[in-house]
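Scroll down for the structure; my scribbles are underneath it.
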Amino acid sequence: MSNNALQTIINARLPGEEGLWQIHLQDGKISAIDAQSGVMPITENSLDAEQGLVIPPFVEPHIHLDTTQTAGQPNWNQSGTLFEGIERWAERKALLTHDDVKQRAWQTLKWQIANGIQHVRTHVDVSDATLTALKAMLEVKQEVAPWIDLQIVAFPQEGILSYPNGEALLEEALRLGADVVGAIPHFEFTREYGVESLHKTFALAQKYDRLIDVHCDEIDDEQSRFVETVAALAHHEGMGARVTASHTTAMHSYNGAYTSRLFRLLKMSGINFVANPLVNIHLQGRFDTYPKRRGITRVKEMLESGINVCFGHDDVFDPWYPLGTANMLQVLHMGLHVCQLMGYGQINDGLNLITHHSARTLNLQDYGIAAGNSANLIILPAENGFDALRRQVPVRYSVRGGKVIASTQPAQTTVYLEQPEAIDYKR
């Protein structure tokens, strides 16, 4: 396929719209979107969407690219717990080199590009006196920029106050260029340390004009309630749109009375949430007998309350999650199941949880299929969101700045009965 800039995308479907559409591109931007009267023939510098669905690129709002591709190195996480994952990572972290981090991150980034992801927020462990992973990922951010916008979270994996020089390392990471301040209050030694760590996180974000993304209450303990501190600080400082609480799996175990009071604060604060269905359903509930908790935050209730929430991977092939190919439709598929969002409308709108909601979480400004926006989009060989999710379709094309950066030829399956018949899994 030619790498020339496209002028038009034809025969496209758009979410919530009837018929076929053509999208005009100029200088890497969407210049106009017009309805078609019927199927149009392909012309030079046009791309045939083949009556597929055109949507903005997938967004990965939460991944750890510094740990990716390390599952089983040197040991596997046998218990499947978050805490053994941290132990296994500590073993692997001792073997880190600059080139090792870059090679593994690039391998997964290529998978993400192939899967239609063009915006990524990665957490990078800064509980390391040398900041090896951070320095490597800052280089990767510049190298991958033509294909992916990469945000880097300075993530204090072993705590801000509970790790030697944790606060100083976190601040140094921001000085070096990390985009987002991270925290992990539930992993600090005490509740008091956890609360204090959040105050320090907000102070650093204000000092360096950074976003905030907290690993928050990623535990089955119903007494882990640091999300209320995150929301209260965000509300007090007027920073809600710039603040994200990731995981909040303990919310799965909160009692109804407390949750009702909490949701009032969450709505007032305007903070964002990221759930990571594949990893949450794998790591949580490990200390339960039966019944076992699903351990995923209250996504359905957040959606009903108008609170911004999205889905991420968290991990791909590392000590916390031994599987994964960086496919966002797999994340969405699991998320809709475990959150019981299985009505037709909920499924059809589900793509928002890995596109528009995630873009809002990352504070992306130039995003969406609209005239004037950058010509960044993907084409799915599907009629609508429901069809895309049910059939788990590949990304037919990923377009960035008006150029195709990835394409996938759809597989064709044939069954040989009385007569050969192609199977497309459509009704």
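FYI, residue positions are counted from 1 along the chain as it appears here.
Just so it is clear, glycine is given a Cβ too, placed from its N, Cα and C backbone atoms.
Per Swiss-Prot, these features apply:
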type     : residues                     : note
ACT_SITE : Glu218                       : active site, proton donor
BINDING  : His62, His64, His215, Asp314 : Zn(2+) binding site
BINDING  : His62, His64, His215, Asp314 : Fe(2+) binding site
BINDING  : Gln157, Trp320               : substrate binding site
MUTAGEN  : Gln157 to Ala or Asn         : Less than 0.01% of wild-type enzymatic activity
MUTAGEN  : Glu218 to Ala or Gln         : Less than 0.01% of wild-type enzymatic activity
MUTAGEN  : His247 to Ala or Asn         : Less than 0.01% of wild-type enzymatic activity
MUTAGEN  : His247 to Gln                : 200-fold decrease in catalytic efficiency
MUTAGEN  : Asp314 to Lys, Arg or His    : Loss of enzymatic activity
MUTAGEN  : Asp314 to Asn                : 35000-fold decrease in catalytic efficiency
MUTAGEN  : Asp314 to Gly or Ser         : Still active towards cytosine. Shows increased sensitivity to 5FC
MUTAGEN  : Asp314 to Ala                : 17-fold decrease in catalytic efficiency with cytosine as substrate and 2-fold increase in that with 5FC as substrate. Shows increased sensitivity to 5FC
VARIANT  : Arg13 to Trp                 : In strain: SO5076
Near the Cβ of Glu218 (mutagenesis position), how many other Cβ atoms are there if near means within 10 Å?
25
Near-site residues: Fe(2+), ref His62, His64, His215, Asp314, CB cutoff 8 A to centroid:
Ile63, His123, Phe155, Ser246, His247, Val274, Asn276, Val279, Gly312, His313, Asp315
Given the recorded positions His215, His247, which one has the fewest other C-beta atoms within 10 angstroms of its C-beta?
His215
Alpha-carbon spacing, Asp314 (mutagenesis position) to His62 (Zn(2+) binding site), which is rounded to whole Å:
5
So, in DSSP terms, is Trp320 (substrate binding site) helix, strand, or coil?
coil
Where the distance is taken from Cα to Cα, which of the binding-site residues His62, His64, Trp320 turns out closest to His247 (mutagenesis position)?
His62
Of the recorded positions His64, Glu218, Trp320, which one sits closest to Arg13 (variant position) when you measure Cα to Cα?
His64
Using the alpha carbons only, what distance in Å do you get between His215 (Zn(2+) binding site) and Trp320 (substrate binding site) once rounded?
14
Which chain-mates of Trp320 (substrate binding site) that are at least 6 residues away have a CB under 8 A from its CB, listed by sequence?
His64, Thr67, Asn77, Leu82, Gly85, Trp89, Val279, His282, Leu283, Asp314
Rounded to an integer, what is the Cα-Cα distance in Å between Glu218 (mutagenesis position) and Gln157 (mutagenesis position)?
12
Rank the recorded positions Arg13, His64 by the number of other Cβ atoms within 10 Å of each Cβ and report the first-ranked residue.
His64
Work out the three-state DSSP category of Glu218 (mutagenesis position).
coil
Three-class DSSP secondary structure - Arg13 (variant position):
strand
